[in-house]
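I have placed the structure first, in the form of structure tokens, so that the comments after it can refer back to it.
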Amino acid sequence: MTTTKRLKFENLRIQFSNAIVGNFLRLPHSIINVLESTNYAIQEFGIAVHSHNSDIPIVHLGWDGHDSGSSENVVLINPVLATVYDLNQKSPLVDLYIQRYDHTHLATEVYVTPETSDDWEIIDANAMRFQNGEILHQTRIVTPGETLICYLEGIVTKFKIDRVEPSMKSARITDGSLVVVAPKVNKTRLVKAEYGHSNKTILKNGAIQLLKKVILRSTVCKMDFPKDNLFVVYISDGAQLPSQKGYASIVKCSLRQSKKSDSDNKSVGIPSKKIGVFIKCDSQIPENHIALSSHLWDAFFTHPMNGAKIKLEFLQMNQANIISGRNATVNIKYFGKDVPTKSGDQYSKLLGGSLLTNNLILPTEQIIIEIKKGESEQQLCNLNEISNESVQWKVTQMGKEEVKDIIERHLPKHYHVKETGEVSRTSKDEDDFITVNSIKKEMVNYLTSPIIATPAIILDGKQGIGKTRLLKELINEVEKDHHIFVKYADCETLHETSNLDKTQKLIMEWCSFCYWYGPSLIVLDNVEALFGKPQANDGDPSNNGQWDNASKLLNFFINQVTKIFNKDNKRIRVLFSGKQKTQINPLLFDKHFVSETWSLRAPDKHARAKLLEYFFSKNQIMKLNRDLQFSDLSLETEGFSPLDLEIFTEKIFYDLQLERDCDNVVTRELFSKSLSAFTPSALRGVKLTKETNIKWGDIGALANAKDVLLETLEWPTKYEPIFVNCPLRLRSGILLYGYPGCGKTLLASAVAQQCGLNFISVKGPEILNKFIGASEQNIRELFERAQSVKPCILFFDEFDSIAPKRGHDSTGVTDRVVNQLLTQMDGAEGLDGVYILAATSRPDLIDSALLRPGRLDKSVICNIPTESERLDILQAIVNSKDKDTGQKKFALEKNADLKLIAEKTAGFSGADLQGLCYNAYLKSVHRWLSAADQSEVVPGNDNIEYFSINEHGRREENRLRLKTLLQQDVVHETKTSTSAASELTAVVTINDLLEACQETKPSISTSELVKLRGIYDRFQKDRNGEMPNGENSIDIGSRLSLM
């Protein structure tokens, strides 16, 4: 059955059934069999009910899919619906015409009007249930001019169908259709406002006739409005102007649930007031748009915004005699707490060139404008074409009760009255924006594209990285340059998100706003607070319920946005912002709601210089010394986020205030002092090493390895202007391999100190985890940590234990680690500022894929030192200095010949030579201690000879006192000699070194040396780079791998 053909069934009787809820029929079994044979869905059938042998339909209904259960010629209908169309069980027979309504007969929008004001109040009281689709569930076929019924909480409401979009005689609605209800208010129940809100066009002096009415979309443009004309609007330059004067009013959003109060019973959908305006044209205004002056927005009690529906009514040109301000009296009623701040002459200058409207309230000026001509009020007063002398200006102070009434009944919530009586409007934060990231342009281009795959995108980045600041910059641009309405919400500040009904109501309000004011953009900052990722609840049922609510809310949000998006691709866009993409509910991605993801990283040095200059400029007291530049400071603040830079700038300011005689000039010393005491957020909790206490000169030999490390790690940072223009990808990975104890780990530790890079050391147990996915997560977090503190060296010691060849692990853990390493080291993002340094003694055990270009680009051997290299190592050991005192750690006699020791230590590694020196040092210590034990000690002496004059019997007492004094002198002398001995240093002689050389043996045996030499030779020459074929070995004793 095609859409143009109809099935006709005659001579059917009508019966009532309360089981039918809505605008449906139930058909007899004979008709159902015919419809089921067509293989079309029951939702696609529409039924036209005709009187028998009549061509005029009574009503168009849908089929609810049930059998009437009666005789073959009976159809069932809801009794209330039957009453509407005067159908009863005693009515004559009816005929049914059944037609298929396919996708070409779908209505996107249906405009209806309640039959009575009671119906409207029922809808208003049950707006949530109505908006959640009650009418869509109870209706399938809509026809202009017919009546619908809808059950809300058991109460029946009736609607008249005004029109459908796209226009057609009869159409089918689905879950994606929008039903727009025009309010119908009982006028006798309205409380008439004393001031303003007048929609009449009939005056006592005569009638103001309207030429034309248009509804335009408001836009916030960067325009210079005339200062002498407060109430002016600009429309598109291509529009024809029937008149240069007219009324402007805002059409309230009819999709939003009205909020009634005792002081304001106005209904949504009715213009709040009409204000007389001058109408001008400008080429900056897009077609079908209108720009309003700031005073006009203020008179509407509304923030300047995009998307508001502005009703513009043009006045006839020959009405000048009616709206003339000649001989008029303008009474300015001041409702501030204090006396009026301006005189009549000042108000004359402020309002003199405008078109004034009677009883107009200007909240920020705290005045009400009243216009009279003689004894009667005048609705409009044109002061632009007459002199101020022909107008009488009066300023009066309103009483306290009148002021209180105005504030309670007329001023919206975003206006507040201060204790001084001043009325102000809470406005948006208008910061001075500074663009430091290029991804804003990419995001704006994507969001403003006419066609995109899905409506949502995600911006992620760590806390303090600048997401909210970037969002504000983006919102400012799309509002000013692209005329898009933006609804911004910080999900962390939302209350009662655990209450499903209240949050659904809030989401419905967002979507209603965006549909009405569209094209629009919903920006949800910190989205993980509202749509977080479900986590393991460990048996806690309450936690499970909370996550279940979060998923329900997200599903509800996706469905609401998708409905609008499917109707009009340009109507709505969504931008999510969160700390990590993995913390957001995966339902967003499972339903393919998000199409693109942008990640915000720490600013580079140019952006940091720009930010530092911006934060310094905000603090007008500080200034840099002449020898400092912001580009120099940016090099010292690698890894700082914008928030870190802002806090750091404040710290510099406070440190500056503690200095005396500084003239508020930031010097190099002050900056370094503040920097050393500040830790950026990216480094908090990170095991980071920047001072390894191992200097380049502490390592002997290994000249080739040192050169390669400096070329790879130091040069790109030191000579950045040269390397930044390199057309090829720079080397970022080095493998140090060689015999045990030959300085691989020592080199890695010293290179960070030499090149001034951050250093993160990684050990196998910190990464490997038996649980699937845990090891990979550790690798990802490790690289993210290194990226946040770049330039950084990521050092993997004993790399063969972390990334062995795949297919030889019984648990499969290291296989997954290798796969993740391959992705991170040579992924699409690359490693900008992160260098990989790996050390191993068995390079043959490392997976060959990691040794290819783009990963570990260069392999450097740390070989067994030759005689000259051993001499170099010995000299480095004995010449090493203490970091704190600057003195040599190793005291060697002056005439010692280290070349002799180098000749006798063939086959020794660097670690062996260091151990030999330590053994020699111990021998010198033993020799020094033996010499110290033989030091002189002053003996005691009991035979003391002395003489005394006039002792008078006190001889023995004096002898004992003298003995005590002498013993104290002996103790002091012993202590002094011991203190002097402690300052001596054990000196290592050549004999100590020779004895230690005889006692020390190489740590690498001859057989092990031969084995390793063969491995390294094959690694250097015969390595073919072949990977395992993935097949398990079938040899006896081989292990299986969990792949």
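Note: Cβ is positioned from N, Cα and C throughout, glycine not excepted.
Quick look at what Swiss-Prot annotates:
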type	residues	note
BINDING	461-468, 738-745	ATP binding site
MUTAGEN	LYS467 to Glu	In PEX1pA1; no effect
MUTAGEN	TYR488 to Ala	Cells are able to grow on a medium with oleate as a sole carbon source
MUTAGEN	HIS495 to Ala	Cells are able to grow on a medium with oleate as a sole carbon source
MUTAGEN	ASP525 to Gln	In PEX1pB1; no effect
MUTAGEN	LYS744 to Glu	In PEX1pA2; decreased binding to PEX6. Results in accumulation of PEX5 on peroxisomal membranes
MUTAGEN	LYS744 to Ala	In Amut mutant; abolished ATPase activity of the PEX1-PEX6 AAA ATPase complex
MUTAGEN	PHE771 to Ala	Cells are unable to grow on a medium with oleate as a sole carbon source
MUTAGEN	ASP797 to Gln	In PEX1pB2; results in accumulation of PEX5 on peroxisomal membranes
MUTAGEN	GLU798 to Ala	In Bmut mutant; decreased ATPase activity of the PEX1-PEX6 AAA ATPase complex
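Remark: LYS744 (mutagenesis position) has LEU736, TYR737, GLY738, ALA839, THR840, SER841, CYS862 as non-local neighbours, by Cβ distance under 8 Å and separation of at least 6 in sequence. GLY461 (ATP binding site) and ASP525 (mutagenesis position) are 12 Å apart (CA-CA, integer value).
Separating the Cα atoms of GLU798 (mutagenesis position) and ILE465 (ATP binding site) is a whole-number distance of 35 Å. Listed in sequence order, LEU702, CYS862, ASN863, ILE864, PRO865, SER909, GLY910, ALA911 are the same-chain residues six or more apart from CYS742 (ATP binding site) with CB atoms under 8 A from its CB. For ASP797 (mutagenesis position), the nearest neighbour among the listed recorded positions (GLY461, ILE465, TYR488, HIS495, PHE771), judged by C-alpha distance, is PHE771. The least crowded of the binding-site residues GLY461, GLY738, PRO740, judged by other CB atoms within 10 A of its own CB, is PRO740.
GLY461 (ATP binding site) has LYS467 nearby among the mutagenesis positions LYS467, TYR488, HIS495, PHE771, counting only those with a Cα within 10 angstroms of its own Cα.
Listed mutagenesis positions: ASP525, ASP797, GLU798; maximum Cβ neighbour count within 10 Å falls on ASP525.
Across the structure, PHE771 (mutagenesis position) and GLN463 (ATP binding site) are spaced 29 Å apart at their Cα atoms.
For the mutagenesis positions given as TYR488, PHE771, the lowest number of other CB atoms within 10 Å of the residue's CB is seen at PHE771. Counting other C-beta atoms within 10 Å of each candidate's C-beta, the recorded positions GLN463, LYS467, HIS495 are led by LYS467. Spacing of LYS467 (mutagenesis position) relative to HIS495 (mutagenesis position) is 22 Å (Cα to Cα, whole number). For the pair formed by PRO740 (ATP binding site) and HIS495 (mutagenesis position), distance between Cα atoms is given as 61 Å, rounded to the nearest Å.
In this structure, the C-alpha atom of GLN463 (ATP binding site) lies 21 angstrom from that of HIS495 (mutagenesis position).
ILE465 (ATP binding site) and TYR488 (mutagenesis position) are 19 Å apart (CA-CA, integer value). Within 10 Å of the C-beta of ILE465 (ATP binding site) there are 24 other C-beta atoms, taking all protein chains into account. Look at LYS467 (mutagenesis position): DSSP puts it in a helix.
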